[in-house]
Every structure is written in structure tokens, then in C-alpha cells.
Amino acid sequence: MHGSNKLPGFATRAIHHGYDPQDHGGALVPPVYQTATFTFPTVEYGAACFAGEQAGHFYSRISNPTLNLLEARMASLEGGEAGLALASGMGAITSTLWTLLRPGDEVLLGNTLYGCTFAFLHHGIGEFGVKLRHVDMADLQALEAAMTPATRVIYFESPANPNMHMADIAGVAKIARKHGATVVVDNTYCTPYLQRPLELGADLVVHSATKYLSGHGDITAGIVVGSQALVDRIRLQGLKDMTGAVLSPHDAALLMRGIKTLNLRMDRHCANAQVLAEFLARQPQVELIHYPGLASFPQYTLARQQMSQPGGMIAFELKGGIGAGRRFMNALQLFSRAVSLGDAESLAQHPASMTHSSYTPEERAHYGISEGLVRLSVGLEDIDDLLADVQQALKASA
């Protein structure tokens, strides 16, 4: 950029990477190519595009200039060769796993997963001959012991939704390379501003870009980043032929607008969450708190090794179980009772009855999701107002 070979900083790339206004009539903001199809100057040119011999667009389910800019920008931020934009986080996850797995293959999974990911695996792809096993991705000995010749993919979230359990990403990647398995990491909670799994050895990163990347709660979107070869496979197999989960150009433009302020928003999310977590840790109504920024967090050292900041998500368990959790939730006034996360607004949800309702009670207990667990997505409001709301809700929960 500007004649320098030095890689620009994160914020600079989030705003400028891959776009030159002079290539687009001087437009400061990238144009939106709101078109389904593209014309060819000749039949021969079109044939070359279809054969992959000529760079070009022919149908927006496969590629679109607006989406391609978003994809290049996300690849730069994650430190990957290529990116792929999709219609939702589940579009990204399903397109990726349908591409990588075949009947008879095995996928090793983190113990705790987002509820819809869990449902897709256990009630979707798992019914087509793909073997599923859950492993603690922080226990590298257990992971090594679980590997078999059929293991094709290792998939996990770090931190995990909703209990914040972390994986040793570099350690997992080292084991996977030895066995020829592909490592896929859901980096939604962190974004590339806080954690870059590809730099730790992962092969692919997936995001629900609906969350922090967008940051405004007004679109659904998904992202995949990895090597050019893997991303091309997912584009031409998982997206084009299997899910069709294409992101609209308009939503891609909104997502790029959100990414421009990602670093500023994440700094604020993290700062607010740290103060709120420290407050919760002192409250008599709280049985247990899960937040990577607290020294009491069991994986505090690992968090400091692979994350630059502890993030904006907090999970905690109230004394009194599910009844206390419901009373707390219903008493909130500033926090909104809603699924999703990463918005400017602070959100609260009860996993047992919301995002992880696809788990049985026994599965939730097995994977560390108690009936009284509350998850907070700490927003950008003034911290004093957030503290006051949580304090009065805690009193109501007792």
C-alpha cells in the first residue's frame, strides 16, 4: 500500500484492503454489484470462465465483485490465502463440512458446540455415514488417543459457546498434521482482531459474521478463510452444489462497513466485559463465572497465549439453578433477552432454553452447560449502566 512492502496494520487493512477508488470512478465506498448474472463478450470467453481458464464472473452464487472484495479483506485479516462469503454462519459451517467429509469418514469435535452446529452434526451429516466423536481439545493426550485412520476433520470452537472452554489450537494443529487431518476452527467469539487460528496452525477458520464482524445485528452472514485450494473446493462444491448459501451483495457491503470499525468495537467490548466479569466474580448470588480475563479462569494461561484480549462474552452460573436463571433473565432492563451476540446492544440468553435446546438435558450436563447458566454478550453501552442493570437483576434472582 502506498509504495511500501510493509504489511499495513489491522485497522488500515480492515478499511482499505483490496480496494482502489480510482478503479471505480473515484467512489470512496466500494460499489454494490446487485446482479445475479454477468454477460460475456464472446462465447469463447464464457467457455474459458466456466473452465476456470479465465478469471471472470458468470453467476453470483459462485462469485460477485462485491463479495470478492469482502473475501479478500477477511483473508488478509485472518492471515489466509483466500476467503469465501456465505449467507450465514451455518452456511459457512455446513458448506465446509459437506465438502470435507464423506461416508465412513470421522470428525473429532470439541465437547461444546453452538446448538445449531451440534444439531447439524448429530441430526444431519451424522446420519449420512459420517462418524462423530467429542473430545476435550485442551487435552492433547486424549486427542492423540482419539485419532484413527478415518479421522478427516477436527472441528471446534475456541472459546466455545456458551461455556467459554478453550482449545489448545497450536497443539491440536500439530497432532492433526501428523495424522493428515484438517483442522477447522470457529473463530466467531474472537474475530481475527483477538485471535488468528491460521497463524497457530489451523487449516480453515469459519465465522458467523452476523456477530462481531458485522457488529450491528442487521444482517446474517458467514465467512470461511484458509488456503486457496481448500477455499476453492468449498466454493465449487459445498456452496455451489450443496448448500447454495450465497450472501447477497447488499449484505456484503453492510458487512464490510461493520468490519471497518471492528478493532474499535472489540476494544470496547473487551473493556466492558472485563469490568463486568470482575463485578460478577464478587457477587454472592454467582456460583461460578467463566471469563478468560479472570485469573480464576481454569485456562487463563492458554487464553493469554493465543488471544490478545479476553473478548466480550461472559458465562456464569447462578446459585439456585434454572429458577434463579429465569428470574435473573426476566428482571433485566438494559440487557436484551435475545439470541446471537456481538452487537452494539448488550444481550443475555439462557442456553438451556435457547441456543442449546437441541441438546438433551443429559447432553448439556455432560458438556458443562448447566440448567442455570446465563450467557452475556457485553455491548458498547456505558459500563456503569450495565453494572446497575446486572446488579438489580441479581437481587431479583435470589
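The backbone N, Cα and C atoms fix where each Cβ goes, and this holds for glycine too.
Every position carries its original residue.
Worth saying up front: this structure is predicted, and the values here are computed from it rather than measured.
Per Swiss-Prot, these features apply:
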BINDING   Y59, S60, R61, G89, M90, S208, A209, T210  pyridoxal 5'-phosphate binding site
BINDING   Y114, R375  substrate binding site
MUTAGEN   R61 to A, E or F  Loss of elimination activity against L-methionine
MUTAGEN   C116 to S  9% of wild-type elimination activity against L-methionine
MUTAGEN   C116 to H  Drastic decrease of the catalytic efficiency of the elimination reaction with L-methionine, by 6700-fold, and increases that with L-cysteine by 7-fold, mainly due to changes in kcat. Loss of ability to catalyze replacement reaction between L-methionine and 2-mercaptoethanol
MUTAGEN   C116 to T  40% of wild-type elimination activity against L-methionine
MUTAGEN   K240 to M  50% reduction in alpha,gamma-elimination activity against DL-homocysteine, while retaining elimination activity against L-methionine and L-cysteine
MUTAGEN   K240 to D or E  Marked decrease in elimination activity against both L-methionine and DL-homocysteine
MUTAGEN   D241 to H or R  5 to 14-fold reduction in alpha,gamma-elimination activity against L-methionine, while no change in affinity for L-methionine
When distances run from the Cα of R375 (substrate binding site) to each of the recorded positions Y59, T210, D241, the nearest one: T210
By CA distance, which of the recorded positions (R61, Y114, K240) lies nearest to T210 (pyridoxal 5'-phosphate binding site)? Y114
Would you kindly give the Cα-Cα distance separating R61 (mutagenesis position) and K240 (mutagenesis position), rounded to the nearest Å? 7
Nearest to Y59 (pyridoxal 5'-phosphate binding site) in three-dimensional space, by Cα, is which of the recorded positions Y114, C116, D241? D241
Whole-number answer please: how many Å between the C-alpha atoms of M90 (pyridoxal 5'-phosphate binding site) and C116 (mutagenesis position)? 8
Return only the integer: C-alpha distance in Å from A209 (pyridoxal 5'-phosphate binding site) to R61 (mutagenesis position). 18
Would you mind pulling the DSSP three-state label for K240 (mutagenesis position)? helix
Expressed in Å to no decimal places, the gap between the Cα atoms of R61 (mutagenesis position) and S208 (pyridoxal 5'-phosphate binding site) is 19
By CA-CA distance, flag whichever of Y114, C116, D241 among the recorded positions is nearest to S60 (pyridoxal 5'-phosphate binding site). D241
Quick check for the class: what is the C-alpha distance, in angstrom and rounded, between S208 (pyridoxal 5'-phosphate binding site) and D241 (mutagenesis position)? 21
Give me the CA-CA distance between Y114 (substrate binding site) and G89 (pyridoxal 5'-phosphate binding site), in Å, as a whole number. 11
Spatial separation of C116 (mutagenesis position) from D241 (mutagenesis position) - C-alpha basis, Å: 21
Please identify, from the recorded positions M90, C116, A209, the residue with the sparsest Cβ neighbourhood, meaning fewest other Cβ atoms within 10 angstroms. C116
Once the DSSP letters are reduced so that anything not helix or strand counts as coil, what is S208 (pyridoxal 5'-phosphate binding site)? strand
Return the count of C-beta atoms lying within 10 angstroms of the C-beta of R61 (mutagenesis position), excluding that atom itself. 15
